[in-house]
Amino acid sequence: MESWPGVSLVGLLLLLLLGQGPSQIHGSSGENTSQPQQVFRTLKNFSFPCKPKKLELSVLSKSVHSLRPSDIKLVAAIGNLETPPAPGSGVVNMEKPQSLESELQNVCIGIMTALSDIIRHFNPSVLMPTCSPGKGTAGHTTIAEDLWIQAKELVRHLKDNPELDFEKDWKLITVLFSNTSQCHLCSSDQQKRHLMKHMEMLSGVLDYLHREVPRAFVNLVDLSEVLTMAQQHQETGFSPAPEICKCSEEITKLSKAVMQWSYQEAWEDLLASSKFNKHETFAVVFQSFFSEVELPLERPSPQDSTTLALRIWNSMMEPVGRKDGTLNEAERKTMKCPSQESPYLFTYRNSNYQARQLKPIGKFQMKEGTKFTCPDKDPSDSIPTTVHRLRPADIKVIGAMGDSLTAGNGAGSSPGNVLDVLTQYRGLSWSVGGDETIETVTTLANILREFNPSLKGFSVGTGKENTPRASFNQAVAGAKSDGLAAQAKKLVSLMKDDKTINFQEDWKIITVFIGGNDLCGSCNNLARFSPQTFTDNIKTALDILHAEVPRAFVNMVSVIEITPLRELFNEPKVSCPRMILRSLCPCVLNLGENSAELAQLVERNRQYQEETGKLIESGRYDTRDDFTVVLQPMFENVVMPRTLEGLPDSSFFAPDCFHFNVKTHARSAIALWKNMLEPVGRKTRHQNFEIKVPIMCPNQTSPFLSTTKNSNLGHGTSMSCEEKAPSASPPTSVHTLRPADIQVVAALGDSVTAGNGISSQEGDLADVTTQYRGLSYSAGGDKFLENVTTLPNILREFNGNLTGYSVGTGDVNSASAFLNQAVPGAKAENLASQVQTLIQKMKNDTRVNFHQDWKVITVMIGASDLCDFCKDSNRYSAANFSDHLRNALDILHKEVPRALVNLVDFMNPSIIRQVFLKNPDKCPVNQTSVLCNCVLTPGEDSHELARLEAFTKSYQSSMLQLVESGRYDTREDFSVVLQPFLFNIRLPILENGNPDTSFFAPDCILLSQKFHTQLARALWANMLEPLGKKMDTLDPKELIALACPTKDKPFLRTFRNSNYTYPIKPAIENWGSDFLCTEQSPSSKVPTSVHELRPSDIKVVAAMGDFLTTATGARPSESSSLDTPWRGLSWSIGGDGTLETHTTLPNILKKFNPSILGFSTGTLENTAGLNVAEEGARAQDMPAQAQALVKKMKSTPTINIQEDWKLITLLIGNNDLCLYCEDPENYSTREYVKYIQHALDIFYEELPRVFINVVEVMELSGLLHDQGGKCAMPLAVQKNCSCLKRSQNLMAMQELKKVNGNLQSALSELSYWHRYMQREDFAVTVQPFFRNTFVPLDERGGLDLTFFSEDCFHFSVRGHAEMAIALWNNMLEPVGKKTTSNNFTYNRTKLKCPSPENPFLYTVRNSQILLDKAKENSNTLYWAVPVAAVGGLVVGILGMMLWRTVRLVQ
């Protein structure tokens, strides 16, 4: 073992036995000169931190109370450090071997030289130091005589020194003495007697110096503990000092710290009031040298004499009354400097020292009682046999183990009475004290006595653990965890021997609280106080209790968060005995702010708590039904109480500012009691002593002391439902479905339902890819409900033959996945595929009777869509999300009999954001932010974040609208129910305000088993709650009771058995759209290429075509005639209103360029703008319309025909199809294309800078279905339209369908014609959204006539809006990847947006389509019949067009 740094321990001991004769270091002092220079290197390698020049003054100080280091001319020392004589003898043997005298001389000179070297930095002319140790060869002499001789020798030497002006020069004299009997560590009375004895011994010497030496600053230095330490740690060859002052009390760490402080205070009080400090030229200051109460086991190798010199110097730099006095590792190598404000050596006067009166900051209380109001105080009807059904009144015995906080040290001490901290007020102890009653003294024992007045084992009054009044409070002051096993053995022995209790039958509460002292000493011995060792010590003690004590409930209180103690210690306005604090807890209070050592301590504190928790959670102490250990974590996060002024409130502490005051004991008792009633997993982990809370009461719902098993907050759940029977016969209606009727369970969704990362351990990021399907909240079936809470495990409590659930781990294709068909990362667009697979599995698996078994299918989707929405906001729009979800549910509705579908909302992405942002250390930001970039990367208050929130709300709204449409309530054996428990979700928060990452997988995105458990409980609760009253908020940390069906309400709830009426949607006021695009800027300069054309570059808009472009009948209710052309509402050219009220292509473009020209308004010809369409137009009219349009453009003065970019939309062919039956040759596909080509040629020759939309004609097959009598077909159509005359002729209808397809196919080739690709500023792009046109259906699946005007022929405003949206979206889709169908569903957010990556309108070239196709078709067209369409546009539309055409022709 290495020795402590500084003077060698042999040397120190020799120093303490100083030899004879004054000695001064001079260059001519013979052999005595060279030897010390060889032995002591003093401050040669020491970095001097002070800046003397800043403190220099030219005038020498006249007062000792303003004495600066630069004023000192000489350093000297005298002393006697021998053991005091035996009582009554008055003498000490001073004889020492001659060989030691030389070494003693060297040690003394070395220390004085080091001190002199320090002063030399301030005053280079300081003289060589002087040592005047005792004679040692004069035989027997008293200590007083020896000191007298030294003093006289010193004075003589000073007077004879020619370099010293004895009268004017300032001298620094150090008087060394010892108190090696350690009487200063005894009780106050003994200490005072011994102190007076020493004072008498030294008074003569000090009086002599005071009288004889002018201008002197005298240090009175007690090196008692330095000597004791030397004797304890190194063999010196000398006999240890005899114990001549045996203390009446045992010396403990606490008593030693208190007595050290008291000893120093006594010396300072004596000296401050003495005559030695009443003059201007002389002062005596006491400098104590106390060692740390616990020294490090390993210390640096011995250094030179600088250590002791530095300590003397540093003490001189500290104001009297604020000297800490202890030697500690942190200060052994540091030097303090005079400050600008206090550049002098500190005396009692310039320190403003007053006799210490320690007063607490805050209001002191001698006692603190609490009002007890719990109504239910009865015990169990019979003595319980299980600890998990233990009521407070069942407790008959109480006990405790721990340290001084449980022993009650200082709990009842009055303010300022530091010595009384040694008194153990066990009757006031928070966990086991039993003084008085709850009304005056609040303790756990007194709380329990309100339930059972016959409680035994509590401690009363004061005394140590071995006194009768301590009873079963076996806490030992100063104890560490390695002493806990001995306490456990003693407690067991006491209980067994106590005749007043029944050891075998009585229920016992034992509270264990330990660890503060371990932390306080941990930096000095990391092996002894490591977290693992600490936990092992606790385990040893708990093992003893577990093995020996029947019927016991053990509170294992987490070690307290100890660093807040620093706030009290570091606040100068708070009066605390800091020397005691540093002695008791050096490893907390001796560390620098923001130091690595402090960070290590904080981490060690946390590990103590964490490892203790793991020990308890291991289940090691839950193997017997009559014994458990419960972790009570209320001290894990402690807030320092503060006064109204914001200062640390010392009234909560004993006079030593370390132990608890009675007020804190009271509030700790209430906190412990609250913890005991709180469920495991939901216990308070935060303690604010400032707040006095009432005593919590058990209730009928939770009457028992909480254990792991009765808390229902592990991953398992207890089921206490009584109504578990199935229906008398299998129900035929989903509205009379009981839980026990469910025979099959299945699930669809993404990573959450697939179970990714559910059981992954913290930090194991790679394991997140593991799919723990058996633990999935909606589909998992691992183990049983008491171990794993999932929906299937709940349903298995009702029907043990349930099938379909997944077990273990594996992907979607594994056998263990069964009917859990969720796929990690799946999006809404993948849902239909999952549905198809699920249906096929259910049909093919023999365990499932597809037609007879009742099924619960849970669907959860959307989170993955939001993770990627910003990458392609068009693809992941709310409209598309709704469409995909509807398609999947439609398949289930159509294909699956006897099914109840749970549609579960996705978790709001803001939760994931908060977890990431507030836990950057725990969450792997760099690795996983890529997986959910659109959620995790937007800045706070950014536009991107606002868009995320808007998309989230739109997704949720679309789910609600879809279900409440009633679309899935048309069959008696099928229903979709929205389970909204995730609609509003609260972030699980720890007591310190940080998100609780234990609810999440290691990636902080997916959910842990803890969260899945809560999801399962919440889903089950929702399934039993009626519509309109379902829980729509989830706090993962709250206790969710497992609901039960009842006799009155035995069914899983649907809209019908909830007597719920879906809310009637408010009438839609307009068919406008919301504009969410952010990329709106035009090109930096006007583009010269049509392939780099942005929407904002468009200056002119125009259109040509037939009645669809004139918008005839779009708003017939506002006109007396159905023939009115509402050009201002036309899909491709109308400009009435704004986009928010009317969705048209120009209104969309106005968002990019408000100055756009050419759009139509109103109904009059003169406001048609550049809309040249005619109602009855056919393809043959297109060249004429093209000429008219060119003429209009050229004659419009506001249009720059050469520079402005123009957008022309052409749609024709409806009337051609109508007349094809009469004249197939003239209305052939070839003729149709020829006329359109001619019109395009005109534009090609006449107009620069043009982008032309050629829209394919509508797909018109599958017509003439029944319309329910709402749109009876006029007889004129049937009589005059040759096509429809043969509508019953299958061959004729096939021919019509073929021609329709040929027209579309022919137009589709136009985009690739070589002719139209020769100019850089000209492009023709075919927009195919009408190729496959779905019949518009309402929310219940019926024909939706709101798309048409009252004649069921013309498009209504809504129909035009849908066409405008479809056209715009086609324009932003690459050629070859354009949407070829129109989705007639209402959503205000269906408009796509250009993006920074793809800002241009798409042409063949910028779509990266190979130009070979265009070259192939430059001269020859190849016709192809398109694939048969999905369905017709609307019933009767072709007939009406034919009728209309005939009428016009006639």
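Backbone N, Cα and C define each Cβ position, glycine as well.
Substituted residues are absent from this model; it holds the original ones throughout.
Listed in sequence order, Leu254, Gln424, Ala475, Ala477, Gly478, Ala479, His659 are the same-chain residues at least 6 apart in sequence whose CB falls under 8 Å from the CB of Ser404 (mutagenesis position). For the published mutagenesis Ser404 to Ala or Cys, Swiss-Prot gives the following note: Loss of PLA2, lysophospholipase and lipase activities.
DSSP assigns Ser404 (mutagenesis position) to a helical segment in the three-state reduction. Residues or ranges marked as active site by Swiss-Prot on the basis of a curator's inference: Ser404 (among others).
DSSP assigns Ser414 (mutagenesis position) to coil in the three-state reduction, outside any helix or strand. Where Swiss-Prot documents Ser414 to Ala as a mutagenesis experiment, the accompanying text is: No effect on lysophospholipase to PLA2 activity ratio.
Experimental mutagenesis at this site is recorded by Swiss-Prot as Ser429 to Ala, annotated: No effect on activity. Counting only same-chain residues six or more apart in sequence, the Cβ atoms lying under 8 angstroms from the Cβ of Ser429 (mutagenesis position) belong to Ala400, Thr406, Ala407, Gly408, Ala411, Thr443, Ser459, Asn473, Ala475, His665.
Ser459 (mutagenesis position) falls within a strand segment according to DSSP. Experimental mutagenesis at this site is recorded by Swiss-Prot as Ser459 to Ala, annotated: Decrease in PLA2, lysophospholipase and lipase activities.
According to Swiss-Prot, the mutagenesis experiment Asp518 to Ala or Val carries the annotation: Loss of PLA2, lysophospholipase and lipase activities. The DSSP secondary structure for Asp518 (mutagenesis position) is helix. Counting Cβ atoms from all protein chains shown, Asp518 (mutagenesis position) has 27 others lying within 10 Å of its own Cβ.
Here Swiss-Prot notes a mutagenesis experiment, Asp518 to Glu or Asn, with the remark: Impairs PLA2, lysophospholipase and lipase activities.
The active site annotation in Swiss-Prot covers Asp518 (among others), and the record cites a curator's inference as its basis.
Under mutagenesis, Swiss-Prot gives His659 to Ala with this note: Loss of PLA2, lysophospholipase and lipase activities. A 10 Å cutoff on Cβ-Cβ distances gives His659 (mutagenesis position) a total of 25 other Cβ atoms nearby, all chains included.
What Swiss-Prot lists as active site is His659 (among others). Following the DSSP three-state reduction, the secondary structure of His659 (mutagenesis position) is coil.
A mutagenesis experiment is reported in Swiss-Prot for this position, His665 to Ala, and the note states: Impairs PLA2, lysophospholipase and lipase activities. His665 (mutagenesis position): 28 other CB atoms within 10 A of its CB, across all protein chains.
In the three-state DSSP assignment, the secondary structure recorded for His686 (mutagenesis position) is strand. For the mutagenesis of His686 to Ala, Swiss-Prot gives this note: No effect on activity. The structure shown keeps the original residue.
Each residue contributes its Cα atom, and for Asp518 (mutagenesis position) and Ser414 (mutagenesis position) these two points are 28 Å apart.
Taking the mutagenesis positions Ser414, Ser459 in turn, the residue surrounded by the fewest other Cβ atoms inside 10 Å of its Cβ turns out to be Ser414. When the alpha carbons of Ser414 (mutagenesis position) and His686 (mutagenesis position) are compared, the span between them is 28 angstrom. Taking the Cβ of His686 (mutagenesis position) as centre and 10 Å as the limit, one finds 17 other Cβ atoms among all the protein chains shown.
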